[in-house]
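Notes follow once the structure below has been shown.
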Amino acid sequence: MGEKPGTRVFKKSSPNCKLTVYLGKRDFVDHLDKVDPVDGVVLVDPDYLKDRKVFVTLTCAFRYGREDLDVLGLSFRKDLFIANYQAFPPTPNPPRPPTRLQERLLRKLGQHAHPFFFTIPQNLPCSVTLQPGPEDTGKACGVDFEIRAFCAKSLEEKSHKRNSVRLVIRKVQFAPEKPGPQPSAETTRHFLMSDRSLHLEASLDKELYYHGEPLNVNVHVTNNSTKTVKKIKVSVRQYADICLFSTAQYKCPVAQVEQDDQVSPSSTFCKVYTITPLLSNNREKRGLALDGKLKHEDTNLASSTIVKEGANKEVLGILVSYRVKVKLVVSRGGDVSVELPFVLMHPKPHDHIALPRPQSAATHPPTLLPSAVPETDAPVDTNLIEFETNYATDDDIVFEDFARLRLKGLKDEDYDDQFC
């Protein structure tokens, strides 16, 4: 008989092992009309709790400066959203009844386990990390979501890192089911003292591409002028709109093809260029937008941001988009170029499959198009527990303790890195 499918549950304990948080997943999908709810369970040692309360907080923050620059009480960090939940003692009117997974965990863990629940607002940004430079230390810049559980008499009471649990989650988007129209653009260049023109037309074979999938750029040139096109450059550029105190746009080339294809006067030219944007070719570019990163996992170029119509862009943190630029280098006539916007995302997984990891860290990689190529092999994810989906009984649940701190020999002060 085959094995029953397992339910993956993430587990993390405080350094003093008095508090443990359980989550069914760490990636929460933004469906544009709603966001997956954050539901989990916190287990607390009653002898440690005493007369205190158990609080869980969800924070969305935008770090826009290096952590080592935080001096004199100034922090290069802005909290975009903070929500608090009192897990114990339970409030008289809980926001919703426990989910099926919470019920199973509560039965397994006993009376000292308590559920918590958060709703992520739709207008919050997705998790994005800005790639640090080779010499940068500390937490990377970008947008992240963090769950923190602690025991205290009140929310205002300061808790020690040793007595709390911090766990980073991600808000993600997947490719839409119905892609947009095929991107195309054209332009005509007229030169001084001449009535003849140079016409450039470019198009992509589709609008939506998956990470690792090559782009086919169709370039058609009609040169009725007296100028000569010396070479053709095709590049993919990432645009990151940083919306914080003011809006600024940063662009970074992530792939480029340059060919010495010449187009003589009074002639035409047509060619398909293939180009693939990959993070593996851009490891040294500081400030490049990446999908939100969890420690011990690799990631990929940031997915395109899909904004719901009417959303307030001022609170969106980082908006990511991509364009293909086709440029003709003309002798003694300047450059002629067009841009083609496209969407770069992960495919939407099936409901019964766990949310996909980045290409180089996918425990269960999503089904990609035949042309989509993962970058590297997948390591084993040890930060999870699995139990069988037996709805009749929960006696067969087996927890696999996540003991990375003890295995690595880390000290309590190292716990400040919440990505572990």
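Cβ coordinates are placed from backbone N, Cα and C, and glycine is handled just like the others.
No substitution from the list is modelled in this structure, which keeps its original residues.
According to Swiss-Prot, the mutagenesis experiment Lys233 to Gln carries this note: Abolishes phosphoinositide binding and ADRB2 internalization; when associated with Q-237 and Q-251. Annotation for Lys233 (mutagenesis position): same-chain Cβ neighbours under 8 Å, separated by at least 6 residues, are Gln256, Val257, Glu258, Gln259, Lys325, Val326, Lys327, Val329.
For Arg237 (mutagenesis position), other Cβ atoms within 10 Å of its Cβ number 17. Recorded in Swiss-Prot as a mutagenesis result, Arg237 to Gln carries the remark: Abolishes phosphoinositide binding and ADRB2 internalization; when associated with Q-233 and Q-251.
In the three-state DSSP scheme, Lys251 (mutagenesis position) falls into the strand class. Within 10 Å of the C-beta of Lys251 (mutagenesis position) we count 12 further C-beta atoms, all protein chains included. Annotation of the published mutagenesis Lys251 to Gln in Swiss-Prot: Abolishes phosphoinositide binding and ADRB2 internalization; when associated with Q-233 and Q-237; the original residue is retained in the structure shown.
Listed in Swiss-Prot is the mutagenesis experiment Lys295 to Ala, annotated as follows: Impairs interaction with ADRB2, MAPK1 AND MAPK3; no effect on interaction with MAPK10.
What Swiss-Prot notes for the published mutagenesis of Glu386 to Lys is this: Abolishes interaction with clathrin; when associated with K-377.
Among the mutagenesis experiments that Swiss-Prot reports, Phe387 to Ala is described with the note: Greatly reduces interaction with clathrin; when associated with 384-A-A-385.
The annotation that Swiss-Prot gives for the mutagenesis experiment Glu388 to Lys reads: Abolishes interaction with clathrin; when associated with K-375.
Taking CA atoms as the reference points, Arg237 (mutagenesis position) and Lys251 (mutagenesis position) are 6 Å apart.
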